[in-house]
Structure formats: C-alpha cells, structure tokens
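This report refers to the structure that appears directly beneath it.
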Amino acid sequence: MSRNDKEPFFVKFLKSSDNSKCFFKALESIKEFQSEEYLQIITEEEALKIKENDRSLYICDPFSGVVFDHLKKLGCRIVGPQVVIFCMHHQRCVPRAEHPVYNMVMSDVTISCTSLEKEKREEVHKYVQMMGGRVYRDLNVSVTHLIAGEVGSKKYLVAANLKKPILLPSWIKTLWEKSQEKKITRYTDINMEDFKCPIFLGCIICVTGLCGLDRKEVQQLTVKHGGQYMGQLKMNECTHLIVQEPKGQKYECAKRWNVHCVTTQWFFDSIEKGFCQDESIYKTEPRPEAKTMPNSSTPTSQINTIDSRTLSDVSNISNINASCVSESICNSLNSKLEPTLENLENLDVSAFQAPEDLLDGCRIYLCGFSGRKLDKLRRLINSGGGVRFNQLNEDVTHVIVGDYDDELKQFWNKSAHRPHVVGAKWLLECFSKGYMLSEEPYIHANYQPVEIPVSHKPESKAALLKKKNSSFSKKDFAPSEKHEQADEDLLSQYENGSSTVVEAKTSEARPFNDSTHAEPLNDSTHISLQEENQSSVSHCVPDVSTITEEGLFSQKSFLVLGFSNENESNIANIIKENAGKIMSLLSRTVADYAVVPLLGCEVEATVGEVVTNTWLVTCIDYQTLFDPKSNPLFTPVPVMTGMTPLEDCVISFSQCAGAEKESLTFLANLLGASVQEYFVRKSNAKKGMFASTHLILKERGGSKYEAAKKWNLPAVTIAWLLETARTGKRADESHFLIENSTKEERSLETEITNGINLNSDTAEHPGTRLQTHRKTVVTPLDMNRFQSKAFRAVVSQHARQVAASPAVGQPLQKEPSLHLDTPSKFLSKDKLFKPSFDVKDALAALETPGRPSQQKRKPSTPLSEVIVKNLQLALANSSRNAVALSASPQLKEAQSEKEEAPKPLHKVVVCVSKKLSKKQSELNGIAASLGADYRWSFDETVTHFIYQGRPNDTNREYKSVKERGVHIVSEHWLLDCAQECKHLPESLYPHTYNPKMSLDISAVQDGRLCNSRLLSAVSSTKDDEPDPLILEENDVDNMATNNKESAPSNGSGKNDSKGVLTQTLEMRENFQKQLQEIMSATSIVKPQGQRTSLSRSGCNSASSTPDSTRSARSGRSRVLEALRQSRQTVPDVNTEPSQNEQIIWDDPTAREERARLASNLQWPSCPTQYSELQVDIQNLEDSPFQKPLHDSEIAKQAVCDPGNIRVTEAPKHPISEELETPIKDSHLIPTPQAPSIAFPLANPPVAPHPREKIITIEETHEELKKQYIFQLSSLNPQERIDYCHLIEKLGGLVIEKQCFDPTCTHIVVGHPLRNEKYLASVAAGKWVLHRSYLEACRTAGHFVQEEDYEWGSSSILDVLTGINVQQRRLALAAMRWRKKIQQRQESGIVEGAFSGWKVILHVDQSREAGFKRLLQSGGAKVLPGHSVPLFKEATHLFSDLNKLKPDDSGVNIAEAAAQNVYCLRTEYIADYLMQESPPHVENYCLPEAISFIQNNKELGTGLSQKRKAPTEKNKIKRPRVH
C-alpha cells in the first residue's frame, strides 16, 4: 500500500447464511492483529451494490454464489477464511494474487504442466492458484513440481534430470477435494508417491528381434510402469520400437513412421533411474561403413593425417604449406591425439569435483559417439555449464570426435568455419584438472584450424603462458618460410600492385584474443608490402584492449524504475554485462536513460531519455543502440486504465518477433483481446484455437496477409492497437488498414526487425565502430538478401562511394580497401557467391574532366550506359532466363538510376525441408537468384515450404507446416520457376508432384495466362492501340506477351516497349520455325495457296466487340495448346535473335510424331467470318510416347470438341453477341469462336457440316441456374484452399465435411479411392469430377458443362495413363451410376443405387456409421438392430465377422438366411457399385448361409415372395438378381 493512496485499506468479511465455523474463527483471529476500525462485516445486499474494485480485502465463505461471482468479475481481492488463519498463524502476508485464493495448502508450491490438454491444464492452474500455489507456463528454476499427462516431453526430461517431482494431475484434484473437506492443511499431508507419474505413461511399446522370454519380460514391465504393450507395430499408435539389431521389416517401417527406435538399454535404464530416458541417447542406427577413399585427389604420402585438407580450408593462399610439418612431428602428434576411451563407458561422472562454470562459453558438438559413451559425455558437458548442440553449425566452438567423423568431414569441406576439433581426452582432462586446458595439444590431426596459419595464429592467453614449451614455436617452421616467400612472390604477379593483405579477411573470420595480433604484419612473409600500406592495414585492425573493455552501453548510465526487486536486479545485471552503468536515485548525476515498464511509471529524477524494457531487450538482441523515437514501443505507451475494448477480439501478429511481439501481446491482452499464434478462419476446440478477427502486421505480404484478404478480415498496422490503448475505445479499423499505410510508415515499423542502426554514434560508442570496421572488410554486395544483381551492385557501389556522404554512425575511411574474392568467400556454405567486378578505374577514365565541384557527380555518359547494358547482356546470356535479351541494345539518353524491377519470386520466402537437406544449399541458391528470400529453418515469415512426399504424409515437420497454411510445394516448382523465369502457380506443384508423370508446365501456364488476361488487356489498351476493334493476330500476341512481362514489373513495361517488341518477334520467329518443322515432316501435299508461316497481314473481318476478340483468342489458344501437347521440344532460351540458323539434334522418333500430328490436323480452307478451328486430339491416344497431362491442359483439351473440325455458318441474328454452336447431345456450353486469321486458310472453302443441335441463350441461362454444391476429396491443402475460393467466387457452395453429405451436387476428386465419400457419391448418382473441371471453370469464368471432366469419361481416362485397374473401375462406375440414376430421375423415379434394399448391419461399432451413410446415400433403408423380427422385412444382411470384437453380441445368420435374407460380406457393397453387371451373391455369402442358398437353387426358388413385387417399379429396382 503506497503512502500516496488516500483510500484506506479495509478488510471486509462477507456475511451470509452459509458461513462456516472457520469464517468466524478467522474473524476472531484477525481482530487480535488488526484495528477494528479497518474491519467491516458486510451483507450480501451491500456487496452487490459495489460497482468497482475498491482495493479492499474480501473474506468469502463459501467460494460460490452470486455475490462471489460479482466480486470476482470486478477484480476484487478475495481470500477464504483458511488463508487468514494460516497467515495469522505463520505471521505471513496475505497473498496479493489477481485471482481468488481459497486456502494455503500449496503455498510454497510452484508448478508447471506438460503434455496436458488445454481444458485439463486450465483446471490444474485454477485449483493450484486457489490453493495458494504459483503457476509457470515455462519450466524454470523456481518450479518445484511438474504435472505431466504423459512422459517424453522436453520439460519432462529436464525436470527429471533436475530431480524435480513429476506428478499426475490427479494429485492436484485430490489436494483440492481433501482441502474442501478440511482433512488437510498442507500438501505434504498426502503421500506424493501415490501420484508419481509412471515411467512409461503414454508410451505404446513394440519389440522386434527379442526372444520369447525377453519379450514377455518387456511386456510385463511395460504394463507395470504405466505403458501399453503392443505386439503389432501400428502406424500412428506405437511410440517406441525396442530393437535388438537395426534391421528387419518392423525396424524399416518404424523409421518411416517416425517411431522411436531404441535399444533394450533405454527400457531398463528408464526403470533403473525412475524416469523415461531421452530416446536420442539410445538410438539404434546401422554403423556407417568406414570410407577408404582419400580426402584429396592429390597424391600424398602414407601419413596424410595433416595434409588431407580441402581447398575450403585455405583462406591465406600464401601460407598453404605453413602447417605441413615434418613426418616425425606428425607421428608424435598423432600419438597424443588418440585417447584411449575404453573406460569411458564405466566412468563415474559424479566423481569429478569440477566447478559448475568450467565450460562456460563453450558450445560443444559431439561427433561419432553412441550409447553409454554419448550419455556420459552429455552429462559431463551439462554438469560443466557448457552448451551442447544437436546440429553442427557455425555457432559451435568445440567438436569432440569419437569413433567416426563422416558428418564432420562434410561440414569441414563445405564451411569456412573452423571450431576446435578435439578428442574426448581433452574434456576428461579439463574435468580432472578442474580448469580449462588449451586445446592445441588435443587438436585432431585431420582438422587443423588453418584459416590462420600456425605460425601466425593469434594465441589465447593460456597459450601465451605456455609458448616456450609449445611444440608450435616459430623456429620449428623456419624451413617453410622460403616456400611461403616463393608463394608470395608468385601471388604478387597477379595482384598488380595491390596493397591488400589477405589477413584482412582472416581478421574477420576469427576474433582477436590478444594484442599480439599486429605481429604477423611485420613478419618476413610480407616483405613485398610497402611501408605506408602496413600502416593502413594496422589502422583497419582495432586495438584488442579497447574491444574487450567496451560494450553496447559503454559510457551510458541508467536508472531502473517501476519493476519488482527481482526484475530490477535482472535488468541491472543485463545492463552491466553490456558495459552500462547503473545509477542510484540518490545520485546527482543525470542518467542517460531511465528504463521503465511498457506502460510507464512515475520518474521523478532528471534523465536524458525515458525508455521501456522493450527498447533495452531489442538493443541487446540486435547489438545496436536504437533511437527511442524509432518505435512507439521504445517509450511508455499511454493506456486508458480499466478499459477492455477488445474483449471479443482474437488477434494474430505477423512480421513481429522477439521483445516487440511480446510487448504487443501483453498490450493486446491488457485491452481484453485474445492473442494466438495461428491465424485461423474457424474455431477448433480440440486445438484450442478461436476464429481470428484481426491481423496486425507491418507490411503487406506473407501467408497470413493473403489469408486475411481472402477471408475479408481486417489487416491493420500496430498503430491501431496503440490508438485503441490510448483512447480506451476500439479504434476504427478502416483508418489503420495496412493497404492505406504509407511506405514511410511501414518502413519505420520494420526497422527493428531488419536491424537498422538508427542511432550509433561512433565517437561515443567504439563498440559500434568495431561492427562498422567488420562490414568494411567484406564486399558491399548484399550477400544476405540476394536481392540485387552483381553487375548493378558494382555500378551503384561506385556511385555511392563517390557521391554519397558517410552515414551517421559510420567512420570515414582514409582509404577504401579492395575486396578480393578469396576461397573463404566463394566456398562459404551459407552464402551465394557473386563476383565483384573492379570497374572503378574504367569508370573513372570515362568521366568528363570538369571543375572540382563536378568531380563527385555520377558519370552518366552514354558510354557508361553501354557498359551497364553489356554487363546485363552478359549475365542474361550466362543464365537460363525465359526470354533472351536483345543482343544489340540501342543507346538511350542518359537516365537517372531507376529502381530495379522485382524478380519473379519477389517477396517469396522459402524453406527447404530437412528431408531434402542434401539439396538445401542448391535450392536456396536458386531461390535467391529468383529474388526470393530463404530460411534454413521454418519460421512464421516463410511463405513457401519445399517438400517431397506422399499424399497423406505423417512426417512431423510436414504436419506442423501444414497447420500453418503456407504453400507446400515440390522442389520442381522452384526449378521450373528458374527455368521459365516466372512465378508459376503453386497448385500445379503439390509436394506429391512427380515430373515423370506430367508434361511441361510452361505450356499450361502460357495458355492459361493468355486466356485469363486477354479481356483486360483489350479493355486497357485503348490509348496504346490505334484501333482496338480490329485486332490482328500479331497484335494479340504482342498484347499477351506484354501482359506477361509487365505483370511482375508493376507497370514498368511502357519504358521497355522496344525490348518487349524484340522478345515478341523472337518468340514468333521461334514458333514459325517449329511450325515449319512440323509441316515439313509430313508428305501431305499442301493445298494451293497455303503457306507454312503465320500470316502477318491478318484479316479485317474480325468481330468488332471485345467479347468476340476474347473468343477469337480463346479459339486460337486451343489450337496452340494442341500443338504444345504434341511436342515436347523447348526452344533454346539462350539463342539470340540474330542467330537464324540453329544446330539441333535430329530425333527420328520426334519427327515421326510430328508427321503423325500434321496428318491429324485438317486445316479449313475458307476464311469464313465465324469459323472455329478445332483439332482432333483423340488420335494422340495412339502415341506410344504419350505422357499424362496436367489438370489445366486436360481442361483445355476437354473444352475442344473431340470430333472432326467443323465450320459453322454465322447466325443471321446473333443474340447478345453470343454464337449458336453445333454441339453433341451432351449439352456443352457454346465454345467461343476463333477468328479466321488464327492460321492461314486455303481456297476453295470447305462445305459446312450439318448442324446437330442448337443451344439457345435461354437454354444456357436455364442451365446456369442450377445449384452447384461441392465436396472435395483426395486433394492437398493448397488445392483445397485454392478451389474453395474459386467455387465461392463463381457462386457455388463448398461443404467442408470429412464424410459424404447428400445435399451436395458435385464432388471433385483428386484420385478415385475406395472410401466412403467416393462410393457414397457414386451410389447417389452425383457428378464425380476430375480437378480439371475447376480449372476449366476458372478459365471460362463460370461453371461449365460437366460431361468431359467426369471421372470415367474418355477425355479424362485417355490422358491419365498412370492410374491402376481399380481406379479405372471406380472412375467408370461413377459415370455409369450417374447416367443410370439421372435417367431414372428424368422418368420421375427418384432413387439411388441401393433403392429397394432393407439392410441389417452387423459390423464393428466404429465402422457402422460409415456403412450406414453409404447405404442411405444410395437409397437403402437401414433397419435398427439385428433382432429376429426384423428378418421378415429385411432383404440384405451385411456382416464383417473378421473385424468384429469378440464381445459383440452375435446375430442368428442361419435364421435370417432361412427367411430368404441375403446374408453377405460387406465387400459386396463396393463390388456391386464397381462391377458393370451385379456380382454373384454366392461369392459373398456368409458361411452359415451357403447351405440355404444352395437349397434355394435346387428348389428353383431363388427369391422369396418379399423380393417378387408385382409392380414394374420393383423390376427396375432389382435388376441384379440371377
């Protein structure tokens, strides 16, 4: 209670009729210590009149009722009478909890939970808090007890190793119940052992390779210790497989299903130690075979342990042989490096009395150990305070090598990072001595850290003390100096007088540990250096003594205010660790910063800046001193207290991380909002997710933002949350939408995340000067983001060096250093190498001499433009771009530097799955070259996850990514994007994509883009085109190409019109050549006047409406599509336009196919105004080289009439400018017509075919009025999202159910499967469609006719060659039953495949619902139960005896068969649907019913009277009887 508070503190006892004796006892005991003037006894009526929290202490008994709920809702401080008695008795303060406290049974207990469902966890938290305990969500040192639902989590393992009690949730429930009954006063009154978490709780254990006795023992012990034993290995059920030897079918399946494969040692160690052990220590993997191949292709001597280094080790080229010592030294060294580890397994770790911080600062990776050895070493590292890494990366400082080192060799070859590679003996010696030993005597011979040569290596302080005794003294290497000098002389021939020392790069790679770093600069190996250059190099290297003493907050003083004592001391320690100074309130010195909580507090002292703990943590995270004004969270946030305007809001954050995200989450919770990590459309109670209402982000982009747009949810800036906090009212979202925010606002918000140094004063903060120095050593290309091309970076770098003034916080350099591309750059694993071109002198020579004031201007003469253009051309020719640039760019006027056009995958962030780790570097490089960003591990910024796997993959990584809703694509998506140099649709590349089963994507993409974008192109080019009503073929081509090129460049295509024209002409020429090739391959005599190239003159007889233009383009694209589908040759993208002659490989097979295609193409001979060209694609089926097509290709094929080409007459009175088209009986929607200029036409004209049927506009409109209600099946998540959005956009509905819904009209199926949803759709006669139907609808812009896209139609089955026999049967069944049932419906009979059936089901309860839905969807009546009276009514009885549980009550099958009921196995239902003629019932009869069937046959009474209904209707219903 602060002194400034005017309001007195009252203790109020709530009197009611239900008060217990304990209530009055508490009142008496408090009177002894508290003055009665501050004690009040209030009635329930008075309590209900309280309208706000008056900061009094309320004593309630019981903890229920209207009054209790009222006070709790107001946030009043409520305790039970037992709390008062306990506190009086133990002289303790009443807890200041934000929640009611009933008693103090758990007053000294702090719990954390693991592996509990959300509801259970919240219940545990509630009871613990009501019993005076504390709850932490994270496991930390303060936690005293862990409540576990099952074993195996990280919390569980840590708590078990720390010997913290791990108990069941029932312990909390029992404590609460006993305390309610007043039977206990402390948690220790109950025996905790009764509630201890069993060792194998939640484990389902299976074994392989064990003998019978061992297997039985494992089974008994598993059940005894709370686990479950399973004889069969079942996917998604078994959690552990105990393996004798790593081989066998169970072992292989377990590995694929991500089941823990462990040794028996894991099982018995867990029982011995009393808790479930970490499975990773006991992994069973086949021992890798020792490789006998040499590490280098260069012949070496027999003893090559030290010489077997690869080129990636060499960063100082002049000292390659510096560490090649004599063989005698090698032998003596090797004898030291091979420690004897036989006794390591039996080592007693507890025997060491080493300090807890012995390995402080060591980041250690263990390589080549397994079993007990690995366990012992891990325990040693943990006890010594070291950080143990599970993955070898550049953060590791020490690698301890054991029996094999294959993984280390790969890392050593790929990475320039050189950790200390030592044997286990070094670790054991450190622990036995009790202090850190020098690594040098223990370094492994094959892994010498040679990026700093041995003779020049900066030594640690420990090494300096022992320098005299070290075998690596300088005189040992005197003979090698001559070789070094020779290398230096040789290298100097290529340096052209360069004064750059290679050690400049080395100084960046490894931090200096001592002031002796300057010594190598005066060494004899650098005699060729000039004197003044030595001084410039030494200027680059800062003094070590200054580095060690300075920190981020050097010379800065701080006041810490408004925090609890614990938090205040933690913050003070952090500031001191970063060289800051903590001031006391009594000090007269003005502090630079006052650190306060996010919501602020009263600061009476005079300070320079008032900042929040968010600012402090962010500065430390980025090691940069930020300007407090750069982010609103860096200064106290004004909040209207007591207001919760966001109570009904569920908020998700995007593009926020670290302290910033934590602060925003705290602020949102304070305002009453719920914050969740996932952005979801619908609530999911099982996963504890609520439907999101708001997305807060910094800039447009990312999967969450796209989802928000799709779902019409507000995506707002952080300012919306701050404004809501300031006013206490929910701010209007429309004023804070991310779309409306300016670029400056967004960039300001993203500065923290991108780590921009906003206020780094170098004079005051030499620590930041060190960072600046390090940046000057590397090349100025943006090596991390990979967003700019190398050649542009060179030119822009030169302009910045000459024209731009130094940025704030960066020191002026006396002389900029050159940036040599050393091997350590271009062999770096994590970076894409881009060569740096030194064109400074060349550009300087081109500058026009002028006055001194003009010298700093950027050269902008036409010659410099030529250089840039030719560099662009060189890069374009060396990479596989989709469209080659012109070989002769025209000289333009000097232009100011423009912003670079975004690359195809701009704003895409990819992450490659661990499953494809071998290809990760390669794929990351490709992504970077396309303008994408990449992440080594998955985080919330990732938009595309690259994965390859099965349709229902159980991989944990895949599952977790799938829940995030990002694009999951195949690696071939990225490869094809690079091939096409464009952003291809992700839906065409699911993670199951197999290129061997598909045709070229580029054909699909081009055709689809042309069709979908043409209309907008026509309508938007009125100013550009002289006459938009008369379009020639080439105009259409140009427009489509222009659209494709301008789409990614955001409208910058106008400036590149010449380049686009050149590209268009080139594309047209390539197409002409390919068309000529096709036509020349055939021996067909050409009609008179027919040409082999596209007509440039065109034809003016095209329709004068935009719609007809679109129709024209659509017809033409279908012809081109047919050509694309028939040829697989792709023109060389590197061919320049000037190269008229191409050297190609003559493929005779391809020539034959082109001839076959040409023979199938029947060109019309009359340029009729409304002629439509259609290609016969059915003959393509005969090709032995046919491959399955993609969905959009199938869609375009199916739109074409598979019949011969027809030429129809133009209608005299077109209605609404739509054409009446002759079609087949299948009622196709009229296909748009192509103009006559699509291909050259010959004379004389061909006579028109007779019309079969005309569809009028009225019929079409009637057809469109029908309902479109879809269900989706066997599609991946990306396709589901895409198609749901498409269907809703076209006016249809989507039912998102796992099971079949009879109200649906269409079901789109990825693959025909024998599952409930598919079979039920077949039985109900629904449209069962291929996904290409939706692609066709997307292209047409409305729902099209279904026949050609139906599973079972020839247009689908003929192009899908990869489906098996069962899938084909299922597909044909769908079409057959749909036609049957539709015919019956047309005749007025509404029924399904099973109409007339009255079924008794005798199946397992878990499967009964599925069978029931299936039968009912086909019109069957399912009778309740299987009692004898029902046999009179029933026609069929289906039973699945094999899968019934033993305790299921039986059914009298013999009695049913006697009453002429078909008693069949359940397989009959699916086969009845799939087979063309109904299957014979005898093949499916249950054993008990076979004799009755045979008797009926002999007597000739195949059917009972109940099956022989006299009506015609029953004859139709029962066509299957034999």
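Just so you know, glycine gets a Cβ as well, placed from its N, Cα and C.
Substitutions noted, but not modelled.
From a predicted model like this one, the values you see are computed outputs, not experimental measurements.
Mapped onto DSSP classes, the domain 'BRCT 1' (101-189) shows 36 helix, 14 strand, 39 coil. Feature annotation from Swiss-Prot assigns domain 'BRCT 1' to 101-189.
Here the residue is the original one, but Swiss-Prot notes a mutagenesis experiment at this spot, Lys155 to Glu: Impaired interaction with phosphorylated MDC1. Does not affect interaction with phosphorylated TP53BP1. Under a cutoff of 8 A between CB atoms, and with a sequence separation of 6+ in the same chain, the neighbours of Lys155 (mutagenesis position) are Ser112, Thr114, Leu139, Leu146, Ala148.
In the three-state DSSP assignment, the secondary structure recorded for Lys250 (mutagenesis position) is helix. The number of other Cβ atoms within 10 Å of the Cβ belonging to Lys250 (mutagenesis position), over all protein chains shown, comes to 19. According to Swiss-Prot, the experimentally introduced change Lys250 to Ala is described as follows: Abolished interaction with phosphorylated HTATSF1.
Here Swiss-Prot notes a mutagenesis experiment, Lys250 to Glu, with the remark: Abolished interaction with phosphorylated TP53BP1.
The annotation domain 'BRCT 3' is assigned in Swiss-Prot to 354-444 on the grounds of sequence analysis. Model confidence over the domain 'BRCT 3' (354-444) is summarised by a mean pLDDT of 85.
For the mutagenesis of Ser564 to Ala, Swiss-Prot gives this note: Does not affect interaction with MDC1. The structure shown keeps the original residue. Cβ neighbour count for Ser564 (mutagenesis position) (all protein chains, 10 Å cutoff from its Cβ): 9.
If you take the C-beta of Lys704 (mutagenesis position) and look for same-chain residues 6 or more apart in sequence within under 8 angstroms, you find Ser652, Ser654, Phe679, Leu695, Leu697, Glu940. According to Swiss-Prot, the mutagenesis experiment Lys704 to Ala carries this note: Decreased interaction with MDC1. Does not affect interaction with phosphorylated HTATSF1.
If you look up Swiss-Prot, you'll see 900-991 marked as domain 'BRCT 6', on the strength of sequence analysis.
Among the features that Swiss-Prot reports, domain 'BRCT 7' is placed at 1259-1351.
Of all Cβ atoms in the shown protein chains, 20 besides its own fall within 10 Å of the Cβ of Ser1273 (mutagenesis position). Experimental mutagenesis at this site is recorded by Swiss-Prot as Ser1273 to Ala, annotated: Decreased interaction with autophosphorylated ATR.
Among the mutagenesis results in Swiss-Prot, Arg1280 to Gln has the note: Decreased interaction with autophosphorylated ATR. The residue drawn here is the original one. In the three-state DSSP scheme, Arg1280 (mutagenesis position) falls into the helix class. In sequence order, Leu1272 make up the list of same-chain residues 6 or more apart from Arg1280 (mutagenesis position) whose Cβ falls under 8 Å from its Cβ.
Quoting Swiss-Prot on the mutagenesis of Lys1317 to Met: Decreased interaction with autophosphorylated ATR. Shown in sequence order, Gln1271, Ser1273, Gln1298, Cys1299, Phe1300, Ile1307 are the residues of the chain, 6+ apart in sequence, with a C-beta less than 8 angstroms from the C-beta of Lys1317 (mutagenesis position).
Under its mutagenesis annotations, Swiss-Prot gives Lys1317 to Ala the following note: Does not affect interaction with phosphorylated HTATSF1. Taken residue by residue with DSSP, Lys1317 (mutagenesis position) is part of a helix.
Distance from the CA of Lys250 (mutagenesis position) to the CA of Ser564 (mutagenesis position) is 56 Å. Here the domain 'BRCT 7' (1259-1351) has, by DSSP, the following mix of helix, strand and coil residues: 40 helix, 15 strand, 38 coil. Per DSSP, the domain 'BRCT 6' (900-991) is made up of 38 helix, 13 strand, 41 coil.
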